[in-house]
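S.K.: Got a structure here, written out as structure tokens. Questions coming.
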Amino acid sequence: MAATTANPEMTSDVPSLGPTIASGNPGPGIQGGGAVVQRAIKRRSGLDFDDEVEVNTKFLRCDDDQMCNDKERFARSDDEQSSADKERLARENHSEIERRRRNKMTAYITELSDMVPTCSALARKPDKLTILRMAVSHMKSLRGTGNTSTDGSYKPSFLTDQELKHLILEAADGFLFIVSCETGRVVYVSDSVTPVLNQPQSEWFGSTLYDQVHPDDVDKLREQLSTSENALTGRVLDLKTGTVKKEGQQSSMRMCMGSRRSFICRMRCGTSSVDPVSMNRLSFLRNRCRNGLGSVKEGEPHFVVVHCTGYIKAWPPAGVSLPDDDPEAGQGSKFCLVAIGRLQVTSSPNCTDMSNICQPTEFISRHNIEGIFTFVDHRCVATVGYQPQELLGKNIVEFCHPEDQQLLRDSFQQVVKLKGQVLSVMFRFRSKTREWLWMRTSSFTFQNPYSDEIEYIICTNTNVKNSSQEPRPTLSNTIPRSQLGPTANLSLEMGTGQLPSRQQQQQHTELDMVPGRDGLASYNHSQVSVQPVASAGSEHSKPLEKSEGLFAQDRDPRFPEIYPSITADQSKGISSSTVPATQQLFSQGSSFPPNPRPAENFRNSGLTPPVTIVQPSSSAGQILAQISRHSNPAQGSAPTWTSSSRPGFAAQQVPTQATAKTRSSQFGVNNFQTSSSFSAMSLPGAPTASSGTAAYPALPNRGSNFPPETGQTTGQFQARTAEGVGVWPQWQGQQPHHRSSSSEQHVQQTQAQAPSQPEVFQEMLSMLGDQSNTYNNEEFPDLTMFPPFSE
């Protein structure tokens with residue numbers, strides 16, 4: 001029973017096991033007490049139901065509490081997870097933001113270091129603090145605080161203010177001006193505004209910049225001068241990049257000190273006269289730029305396009321106070337524009353002077369040694385009209401005037417001998433329009449540095465278009481070289497107007513003393529009274545047959561413009577009577593008597609009758625005396641004179657008889673005889689003391705040469721030794737061909753044969769410059785024939 005009673009408790013405790021046990025005990029003991037059990041079960045059935053409800057409710061409460069706890073726990077875990085995620089995300093975002101910020105700052109500082117010159121010049125990359133410090137120093141230097149003293153004046157290191165100003169204005173080709181930003185009043189303008197705008201400084205001082213610009217540009221100028229943020233509206237064109245930007249992007253910088261201004265406006269051009277000295281190449285460019293806006297109507301102002309660039313500066317500067325009478329003094333601190341105005345280069349096609357200024361006047365060509373074109377500059381089309389392919393492979397002589405072809409050939413031969421030196425020659429060039437253009441060609445040779453051989457000749461051909469320059473006349477129309485004296489070595493293209501003043505006076509003096517054939521009718525000598533003589537000889541007018549040997553370049557390379565200028569067609573016949581009276585053909589011996597007398601000493605081998613010795617004018621004696629003193633003493637020998645003992649003689653001139661046709665005259669001076677292809681002569685057109693002498697022919701052109709002697713040998717001019725007489729050293733080994741027999745031409749031949757006398761022409765020029773000296777017998781100790789006289 002106890003067990004039975006215990007079973008219900010057990011069943012009550014575990015209700016799910018009660019029915020199972022009751023139903024699972026069909027034994028008699030259980031069956032015998034089944035009623036009780038059933039009753040007990042029945043009796044407690046309600047209680048069992050309540051217990052089950054209570055047990056169920058207990059389990060439900062436990063489940064609810066557990067679920068609530070789980071929910072709370074899960075809720076707390078979700079909150080914690082979300083907060084942790086938020087914190088993690090926040091930390092990640094902050095790190096990312098900081099990393100991006102550091103990257104941006106590094107990029108900006110790197111860009112700043114590239115912009116600062118002191119940073120970029122360092123060998124290794126500086127740290128950020130150094131970059132910032134150098135950037136601040138650079139900004140201070142840009143604002144001028146680094147080079148200004150306490151009074152605010154600029155102190156350059158090595159230039160003064162005036163030198164710096166002139167250098168800046170010359171380099172910029174413009175003018176400097178300072179304008180008040182508030183009122184537009186011109187504070188300062190440089191004097192270079194006159195050559196740029198043809199306006200004096202006085203017109204700018206006291207006026208405003210608005211008065212100087214075009215009326216349509218006043219508003220734009222006011223916007224550029226304004227420093228307020230709301231002054232500009234709309235969009236702004238950046239001249240540097242060519243992009244259109246909104247003004248809001250730059251408005252914050254308009255009040256910044258040192259902000260840059262760059263704009264284009266039209267300024268009024270004045271009519272003041274410009275100094276001719278300042279009319280240089282830049283002035284031509286200015287005139288071309290001024291014409292860029294088209295033609296100017298009568299009575300209307302002329303405007304030109306000016307590009308203004310500058311910076312906004314504080315005015316007055318720090319530490320500088322304006323005077324009380326200044327109208328701007330009471331307005332307090334303000335700003336001003338410091339800018340440079342330059343003429344904007346225009347490319348307007350309607351410029352009338354573009355064709356004249358921009359048309360090239362020269363071109364470069366390359367030739368071989370024969371003168372054939374191997375390269376031609378493209379500017380030859382505008383200069384001479386030919387295309388480059390039309391000139392390539394052709395000789396430049398083919399385009400030269402026939403009278404100048406020999407001159408051009410000789411110049412090419414001469415430039416080859418000069419080896420790198422520049423040689424200039426002037427000739428007439430045939431253009432494509434069949435016109436003759438005066439061309440000045442400056443040529444030099446290019447040598448291979450390894451083989452030292454001449455590769456080609458480079459020529460710069462310039463078209464001379466100066467109408468005031470007279471063309472070079474032919475040789476037949478020029479003054480004879482023998483009369484020009486020291487000016488004979490000048491270029492043929494130079495006229496008498498181009499000679500130095502001293503040489504002009506020298507030339508006029510000699511021309512007065514040696515008159516032409518038109519002015520030789522009356523010539524009175526102070527010592528000898530002579531009568532007019534005349535002669536005619538056909539043999540003396542024969543042309544020179546070997547002029548090319550006479551004027552070859554190997555005679556004297558220092559005079560390339562004298563010898564090549566004589567062409568074959570210009571060599572005319574000349575008679576021996578064309579020798580001027582003031583020039584000596586050769587020197588005589590020292591055995592002349594002091595008084596003039598019939599020339600028994602001169603014997604022409606029976607061909608020449610006795611004639612009268614005529615004393616020439618004093619200038620010839622002076623010239624020959626000075627030439628003889630400066631001759632080379634190294635050539636002196638026993639029968640010849642040295643530079644210290646050789647006296648100078650005037651020419652003792654005798655007439656040549658017309659009957660001497662087969663051989664030239666021979667002169668006997670005591671025992672001194674020499675054969676010559678020419679004869680000395682007295683002054684034509686002057687009276688002589690002898691009435692039976694033959695007459696000389698009239699003077700022909702002086703520009704040609706003496707006829708050669710038939711059958712003469714090359715050694716015909718070699719002097720023969722004699723007693724008490726000497727021979728000029730330049731006659732030894734001399735060629736048989738001579739030009740007009742003047743002392744200057746003999747000196748040239750002497751120089752060609754005596755290289756030890758390189759300065760004889762310079763000495764001769766210096767000697768002939770002053771002819772005012774007085775010569776007497778003291779200067780001629782070996783002569784008694786010259787009485788004291790003064791010129």
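Cβ atoms are placed via backbone N, Cα and C, with glycine included.
Sharing the features that Swiss-Prot gives for it:
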DOMAIN    89-142  domain 'bHLH'
MUTAGEN   His94 to Ala  Reduces DNA binding
MUTAGEN   Glu98 to Ala  Reduces DNA binding
MUTAGEN   Arg102 to Glu  Reduces DNA binding. Decreases transcription factor activity
MUTAGEN   Leu112 to Glu  Impairs heterodimer formation with EPAS1. Impairs heterodimer formation with HIF1A. Significantly destabilizes ARNT?s heterodimeric interactions with both NPAS1 and NPAS3. Compromises SIM1:ARNT heterodimer stability. Compromise NPAS4:ARNT heterodimer stability. Compromise AHR:ARNT heterodimer stability
MUTAGEN   Leu112 to Asp  Interferes with transcription factor activity
MUTAGEN   Leu132 to Glu  Impairs heterodimer formation with EPAS1. Impairs heterodimer formation with HIF1A. Significantly destabilizes ARNT?s heterodimeric interactions with both NPAS1 and NPAS3. Compromises SIM1:ARNT heterodimer stability. Compromise NPAS4:ARNT heterodimer stability. Compromise AHR:ARNT heterodimer stability
MUTAGEN   Val136 to Asp  Impairs heterodimer formation with EPAS1. Impairs heterodimer formation with HIF1A. Significantly destabilizes ARNT?s heterodimeric interactions with both NPAS1 and NPAS3. Compromises SIM1:ARNT heterodimer stability. Compromise NPAS4:ARNT heterodimer stability. Compromise AHR:ARNT heterodimer stability
MUTAGEN   Met139 to Asp  Interferes with transcription factor activity
DOMAIN    161-235  domain 'PAS 1'
MUTAGEN   Leu164 to Asp  Does not affect transcription factor activity
DOMAIN    349-419  domain 'PAS 2'
DOMAIN    424-467  domain 'PAC'
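Are these features on the surface or tucked inside, and what touches them?
M.R.: Helix, strand and coil counts from DSSP across the domain 'bHLH' (89-142) read 46 helix, 0 strand, 8 coil.
Of all Cβ atoms in the shown protein chains, 10 besides its own fall within 10 Å of the Cβ of His94 (mutagenesis position).
Of all the Cβ atoms in the protein chains shown, 10 others lie within 10 Å of the Cβ of Glu98 (mutagenesis position).
Residues within less than 8 Å, Cβ to Cβ, of Arg102 (mutagenesis position) and separated from it by at least 6 positions along the same chain comprise none.
Taking all protein chains in view, 16 other C-beta atoms sit within 10 angstroms of the C-beta of Leu112 (mutagenesis position).
Within 10 Å of the C-beta atom of Leu132 (mutagenesis position) sit 16 other C-beta atoms, taking all shown protein chains into account.
There are 11 other Cβ atoms within 10 Å of the Cβ belonging to Val136 (mutagenesis position).
Following the DSSP three-state reduction, the secondary structure of Leu164 (mutagenesis position) is helix.
Over the domain 'PAS 2' (349-419), the average per-residue pLDDT in this prediction is 85.
Outside the domain 'PAC' (424-467) by six or more residues, the chain places 361-369, 371, 374, 380, 383-386, 390, 396, 399-401, 403-404, 407-408, 411-412, 415-416, 418, 491, 493, 561, 564 with a CB less than 8 A from a CB of the stretch.
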S.K.: Can you tell me which of the mutagenesis positions His94, Glu98, Val136, Leu164 is spatially closest to Leu112 (mutagenesis position)? Compare CA atoms only.
M.R.: Val136
S.K.: Using DSSP, tally how many residues of the domain 'PAC' (424-467) sit in helix, strand and coil.
M.R.: 0 helix, 29 strand, 15 coil
S.K.: Using DSSP, what's the helix, strand and coil tally for the domain 'PAS 2' (349-419)?
M.R.: 34 helix, 13 strand, 24 coil
S.K.: Reported as an integer number of Å, what is the Cα distance between Val136 (mutagenesis position) and Glu98 (mutagenesis position)?
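M.R.: Distance (Cα to Cα, whole Å): 26 Å.
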S.K.: Please work out the number of neighbouring Cβ atoms within 10 Å of the Cβ of Leu164 (mutagenesis position), leaving out its own Cβ.
M.R.: 13
